[in-house]
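Features as listed in Swiss-Prot:
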- I55 to T: In strain: biovar 1 (VARIANT)
Amino acid sequence: MNIKSLLLGSAAALVAASGAQAADAIVAPEPEAVEYVRVCDAYGAGYFYIPGTEICLRVHGYVRYDVKGGDDVYSGTDRNGWDKGARFALRVSTGSETELGTLKTFTELRFNYAANNSGVDGKYGNETSSGTVMEFAYIQLGGLRVGIDESEFHTFTGYLGDVINDDVISAGSYRTGKISYTFTGGNGFSAVIALEQGGDNDGGYTGTTNYHIDGYMPDVVGGLKYAGGWGSIAGVVAYDSVIEEWAAKVRGDVNITDQFSVWLQGAYSSAATPDQNYGQWGGDWAVWGGLKYQATQKAAFNLQAAHDDWGKTAVTANVAYELVPGFTVTPEVSYTKFGGEWKNTVAEDNAWGGIVRFQRSF
């Protein structure tokens, strides 16, 4: 074998080896297309599709800080200093379409902190507390709603006014477990029926009392409403299965102009005591009323007044000012006159209090 043949053979072997290695090389796959989050506008602003599903999700809530001074207009006691409180509310909403209608869920977690002046003699006068609560958690399919929510005795008529101290004269307890169905017609008419577990200690004069049912019989709430461009009128009736008494409210709202609206609400209870789930005002009856004036795009003035059968009168006014979109500052002044039978429950007949609320909503 001559040198030329040896060189040609070696070159052929190298070419063959290179071809074999090329055949065994790993080929990188083509990159997959990135699936960006899609906006879902079927249920309002802020929703997006959960990737890989047709479920729309929204994460929202608010951060709030309150500073209070003067008297406690609920109890009539002097605070003897500033009360401060903070809250972070985290809300999660979902929505999707099914063959039985729109399926929605709503949950709200509240993280609360309070630093209240104790009024005792000492170097430091503040008492602090903090806690977390699952405020709401419900499922809604069409008009059917099940879970933890606020009582239809409040929500169906539209709560009270747009003031912070709106329930100095309480119109019933709030949070409850419930099963409700709301019918909504195309002509402005709607109706609701609800079976409720009874309120917890979110409401009213009695403070820490829970008004849960003590057997299988639920509380029952029913209501009718008619709404139009002029305003609305609504009425609700509630039966308290624990004390076997009933309470009712009727409310009317009128839009005078696009900027100015007024409302009036009257209530009656068959049990003349605030120690109950629904009729938590003093005596047989109570009345609330108020107005709202949207002075500018940023500033709104709110006023509310209330009076009950036992002689308590409560008046509150505020100005809600939106400094920038999503950030609102609300200074508020409240006055309570404890007259009639309420005089025996408080140390002072008159209470003046103020609060400033800072809230960032998102």
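Including glycine, each Cβ sits where the backbone N, Cα and C put it.
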Exercise for review: Enumerate same-chain residues with a sequence separation of six or more from I55 (variant position) and a Cβ-Cβ distance below 8 A; give 'none' if the list is empty.
Suggested key: Y49, T94, G95, S96
Exercise for review: Can you see whether DSSP assigns I55 (variant position) to helix, strand or coil?
Suggested key: coil
